[in-house]
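OK, Swiss-Prot features for this one:
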DOMAIN    9-265  domain 'Protein kinase'
BINDING   Leu15, Gly16, Glu17, Gly18, Ala19, Tyr20, Gly21, Glu22, Val23, Lys38  ATP binding site
MUTAGEN   Lys38 to Arg  Abolishes kinase activity
MUTAGEN   Asp130 to Ala  Abolishes kinase activity
ACT_SITE  Asp130  active site, proton acceptor
MUTAGEN   Lys132 to Arg  Strong reduction of chromatin-associated CHK1 ubiquitination
MUTAGEN   Ser317 to Ala  Abrogates interaction with RAD51; when associated with A-345. Reduces phosphorylation and impairs activation by hydroxyurea and ionizing radiation. Abrogates nuclear retention upon checkpoint activation. Impairs interaction with FBXO6
MUTAGEN   Phe344 to Ala  Impairs nuclear export
MUTAGEN   Ser345 to Glu  Enhances interaction with RAD51; when associated with E-317
MUTAGEN   Met353 to Ala  Impairs nuclear export
MUTAGEN   Ser366 to Ala  No effect on phosphorylation induced by hydroxyurea
MUTAGEN   Arg372 to Glu  In 3RE mutant. Disrupts the folding and/or conformation, allowing increased accessibility to FBXO6 component of SCF-type E3 ubiquitin ligase complex; when associated with E-376 and E-379
MUTAGEN   Arg376 to Glu  In 3RE mutant. Disrupts the folding and/or conformation, allowing increased accessibility to FBXO6 component of SCF-type E3 ubiquitin ligase complex; when associated with E-372 and E-379
Amino acid sequence: MAVPFVEDWDLVQTLGEGAYGEVQLAVNRVTEEAVAVKIVDMKRAVDCPENIKKEICINKMLNHENVVKFYGHRREGNIQYLFLEYCSGGELFDRIEPDIGMPEPDAQRFFHQLMAGVVYLHGIGITHRDIKPENLLLDERDNLKISDFGLATVFRYNNRERLLNKMCGTLPYVAPELLKRREFHAEPVDVWSCGIVLTAMLAGELPWDQPSDSCQEYSDWKEKKTYLNPWKKIDSAPLALLHKILVENPSARITIPDIKKDRWYNKPLKKGAKRPRVTSGGVSESPSGFSKHIQSNLDFSPVNSASSEENVKYSSSQPEPRTGLSLWDTSPSYIDKLVQGISFSQPTCPDHMLLNSQLLGTPGSSQNPWQRLVKRMTRFFTKLDADKSYQCLKETCEKLGYQWKKSCMNQVTISTTDRRNNKLIFKVNLLEMDDKILVDFRLSKGDGLEFKRHFLKIKGKLIDIVSSQKIWLPAT
């Protein structure tokens, strides 16, 4: 059943987790409003309380249609709560088919929106430093939102730019200068990461483990061996743009204003491609009312801890630039006075909150929390009951060599290593819904594309028990 949070609010789904806490979906059972709650245990973040404070401070500065909106925060004892928009469309990586990618018009539209968000961030002097599909979320209209500012920093203040020296991010997405130089400019680093995201969208795979000469795939790229994967899967026009983005020398790397002049960037979408009505900011218009977006990835993933660059001090009480603060108040009653002051006990197993079919309801019902659950393609119905489904899943995962741990009732944690020998952890919930069992996989730690590869492998082994029934999702 749903876990009560505070008066009138229930926690109904774990959206993400990381070193210091998790993100939960909270739904108001009276108004049906949804909000993402990032719950940070400050006792687990004793080594970096300033990082949390800086993340809050940066979030307060943000107001853009391609950036997840921040409503506010409050602290209760050792727990810090950040309230953010909920993105019911899930994470971008879920739309990327491993080794295939996505239709080029979709990739172009998402790339346009990514550029709009990054232009906005750089315009107010902020660099994200961990752009990757796991940190790019989609709303109910499939509009892209940049999320997770745990590694973000201010690189320009009062028109004065400072060089950065902290090596942080996620290795396949980091720019080569992070691995080679003591200091570097902020903007080209984010541009490079956007190029890797575009590659993943078009080819369904990452080009290399890291951009260093010790990596054969990266050396092949520098030698222009585009007859190899992933480049041979990419059409010549977007590949020409990638040749300008993924340039080792940051001073020779294309800038965003020039990206916007690129031939492929301005190529009209193919006939028949899904092209929602857009506003001037590049975002589809959506009905008025409470937006539903989420900040999901909590994985602070430093590549290495270099000497501290953070000479600028941040305080959550320091004044921020005026960025339309009134827009934060997305009432009713300012998100119920930021979810009513908060005082509650954390559930021991928050994912168990989805196990009740009464909670999930049926498609079309007026009060239907299932409509609030994040969309995922990594789920399927089975033809069996819960016990038999669990047993088949367990036997299959053990045969495939996965580490298997029952977390709590109807939830298991599966661990393995991916093709890059990095840790990959995902949670599987068996959910009762309308007398059927939904097997729902969620990435907990690791690379999203690798997670999808493993999901498809497991599903393939279970094909005899997978129901042909389509997963019902909220209409968009």
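Here the Cβ of each residue, glycine as well, is placed from N, Cα and C on the backbone.
So that I understand the layout, could you describe where these features sit and how close they are to other parts?
Note on the domain 'Protein kinase' (9-265): its mean pLDDT in the predicted model is 95.
In three-state terms derived from DSSP, Ala19 (ATP binding site) belongs to neither a helical nor a strand segment and is classed as coil.
Under DSSP, Asp130 (mutagenesis position) is assigned to coil, being neither helix nor strand in the three-state scheme.
Counted within 10 Å of its Cβ, the other Cβ atoms near Lys132 (mutagenesis position) come to 28, all protein chains included.
The number of other CB atoms found within 10 A of the CB of Arg376 (mutagenesis position), across every protein chain shown, is 17.
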Cα of Leu15 (ATP binding site) to Cα of Lys38 (mutagenesis position): how many Å, rounded?
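Approximately 9 Å lies between the Cα of Leu15 (ATP binding site) and that of Lys38 (mutagenesis position).
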Out of the mutagenesis positions listed (Lys38, Asp130, Lys132, Arg376), which are within 10 Å of Gly21 (ATP binding site), Cα to Cα?
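If one measures from the Cα of Gly21 (ATP binding site), the mutagenesis positions that come within 10 Å are Lys38.
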Where does Lys38 (mutagenesis position) sit in the DSSP three-state scheme?
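Going by the DSSP assignment, Lys38 (mutagenesis position) falls within a strand, counted as strand.
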Using only C-alpha positions, which one of Ala19, Val23, Lys38, Arg376 is spatially nearest Asp130 (mutagenesis position)? These are the recorded positions in the record.
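Among Ala19, Val23, Lys38, Arg376, Ala19.
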Just to verify a number: CA distance, Lys38 (mutagenesis position) to Val23 (ATP binding site), in angstrom, no decimals.
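Taking the Cα atoms only, Lys38 (mutagenesis position) lies 4 Å from Val23 (ATP binding site).
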Measuring Cα to Cα, how many Å separate Ala19 (ATP binding site) from Arg376 (mutagenesis position)?
23
